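Annotated features in Swiss-Prot:
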- H83: active site (ACT_SITE)
- 1-125: domain 'Peptidase C39' (DOMAIN)
- 154-436: domain 'ABC transmembrane type-1' (DOMAIN)
- 468-703: domain 'ABC transporter' (DOMAIN)
- D328 to H: In strain: Serotype 5 (VARIANT)
- R517 to V: In strain: Serotype 5 (VARIANT)
- N556 to G: In strain: Serotype 5 (VARIANT)
Amino acid sequence: MDFYREEDYGLYALTILAQYHNIAVNPEELKHKFDLEGKGLDLTAWLLAAKSLELKAKQVKKAIDRLAFIALPALVWREDGKHFILTKIDNEAKKYLIFDLETHNPRILEQAEFESLYQGKLILVASRASIVGKLAKFDFTWFIPAVIKYRKIFIETLIVSIFLQIFALITPLFFQVVMDKVLVHRGFSTLNVITVALAIVVLFEIVLNGLRTYIFAHSTSRIDVELGARLFRHLLALPISYFENRRVGDTVARVRELDQIRNFLTGQALTSVLDLMFSFIFFAVMWYYSPKLTLVILGSLPFYMGWSIFISPILRRRLDEKFARGADNQSFLVESVTAINTIKALAVTPQMTNTWDKQLASYVSAGFRVTTLATIGQQGVQFIQKVVMVITLWLGAHLVISGDLSIGQLIAFNMLSGQVIAPVIRLAQLWQDFQQVGISVTRLGDVLNSPTESYQGKLALPEIKGDITFRNIRFRYKPDAPVILNDVNLSIQQGEVIGIVGRSGSGKSTLTKLIQRFYIPENGQVLIDGHDLALADPNWLRRQVGVVLQDNVLLNRSIRDNIALADPGMPMEKIVHAAKLAGAHEFISELREGYNTIVGEQGAGLSGGQRQRIAIARALVNNPKILIFDEATSALDYESEHIIMRNMHQICKGRTVIIIAHRLSTVKNADRIIVMEKGQIVEQGKHKELLADPNGLYHYLHQLQSE
């Protein structure tokens, strides 16, 4: 459906917003159901239509200065029907990125122009999935269900901690008795009894402490395994656009933040929190000994807290800077190792080394600033501790001299105060770890809170036959990016061999990405056997589509495992048959290990042509009903290409084949050749038919290659 009429702008906007939330839309069906008079959707009809798509839509009135706090994109509703979509706001520059429904293109508006168009009415739109996602986002609250799940283990840890605190409470009392009773009365028999009892208490304390550490480490390890498994599953479920918009090093750096969370969970910080919980009991006993000395200890706590509150924001900023520098280093390292052949071929090692040295210096400098600040924080805590110790000693001595406190009671009080202050000091000293794990949770949340490809509610349709239809396709990779495909209409019949040619950047490969459902078009539908791919389960679809790219990646496994990657239990006969069709069987047979040869990382142990033939065999082995060759033979030598072309009739038999190529000789025998230019189909026909038009783009490209 084409949205050129002004009264259809509301329906067009709903289509775009629904597709933004990965919800398939049939515009004709919505128009038939909700636009009964053919005059466009009014506000009530628009909200009902949104509700029918399971979108949560709500009309609000907002002043311009409050727009920075709303969730975007949102529809700006105008009474004259000239609605537009607000996608982004730059508060500092006072600029607004909108999607113009009239021109089908993004526009950047200055403040004055936006004010002239904005009438104060907005429709906020969210999907149920996004609302659930926000409620279930990954942050510190994610660990609460995990704690509840393992509550039995944590209760056991709590019970052990209670006994440890009881022993910690008994030990000072033993010392008090020894100082005040045994030494004064020279009670050797009492001393022996107390010594044996103290030894038993110490032994139990050591055993229980070790048991608590073991139980706690065991439970946190389980949580760590769950988090790691969830992270990897989520990472693989992310859409292809997530990886295309981020550097590999950034993603790797975020995944490595799991190590920081693991160290925090298995460290002493959380057990210190348990110890701190029992401080109230110790305070009660200390108050019984001496209210004055207890007030000194209590008075020190705000200083510990104040110092931590003061240092935390600065530490967090420096940790952010350290992470950013580390991510830059990770990205540069991955890029350098991946492009090592290019670096050596161009002899640019000195330039790369110089860049690395600068980035490494920035990272080390950022790390040094973090360490320096952390040291200052720890020394501040130690200073407060020493001051409190001096005051306690001075005041305690006065109380002993005045007869208000015995020497044994003073020693016992100091031991009890140590039990209270020790976890406080440990927590204060571990504040850097807490700040670091907070950064790690945020960084990891960038991965875990990113929406995955939507599978829920998607249809797993029957085995596909191979009919493909592009209907009024308009597509761009980002809302503010140029249009890649514009008004593309194309029907491909089952079993047809289609060649697609055109200049670089004309949108050839983008068509195949839409077939694989890596993206959903901004407007229009991609249909396979009449089924809208926006409604289809991506995994169901991709299992039935074979794809061979210009640069294919092999995994560090055997040739057999690479060919049978989608079905490891596949019979050897099928693997060999696919390899023969791809022209790979002969060179594989000549290898010492044959099909069991390990190809190395990314297939480094093979030549480019050999890697490509294995990739073709991998695409053929599952007998896909749709086969896509995206410049698949451009990296082959002439002999290998000749083998592939010789087998092409057998390869294409019983399936729909799409061949994207710059070399026109590759597609000249196709049933139909599609010629693309600037995102549109400008010509189509057989090889001879297209050559017959001297003014056509195909004829022009053929002439260039003939020369």
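Heads up, the Cβ atoms here are built off N, Cα and C, so glycines get one too.
Here the original residues are kept at every noted site.
If you take every residue in the domain 'ABC transporter' (468-703) and average the pLDDT, you get 87. Geometry remark: D328 (variant position) versus H83 (active site), CA distance 42 Å. When the Cα atoms are compared, N556 (variant position) and R517 (variant position) turn out to be 27 Å apart.
For the pair R517 (variant position) and H83 (active site), the C-alpha distance works out to 29 angstrom. Three or more CB pairs closer than 8 A are found between the domain 'ABC transmembrane type-1' (154-436) and the domain 'ABC transporter' (468-703), so contact between the two stretches is assigned (pairs 6 or more residues apart). When Cβ neighbours within 10 Å are tallied across all protein chains shown, the highest count among the recorded positions H83, D328, N556 belongs to H83. Look at the domain 'Peptidase C39' (1-125): DSSP puts its residues at 46 helix, 34 strand, 45 coil. Secondary structure at D328 (variant position), taken from DSSP and collapsed to helix, strand or coil, is helix. If you draw a 10 Å sphere around the CB of R517 (variant position), it holds 23 other CB atoms from the protein chains shown.
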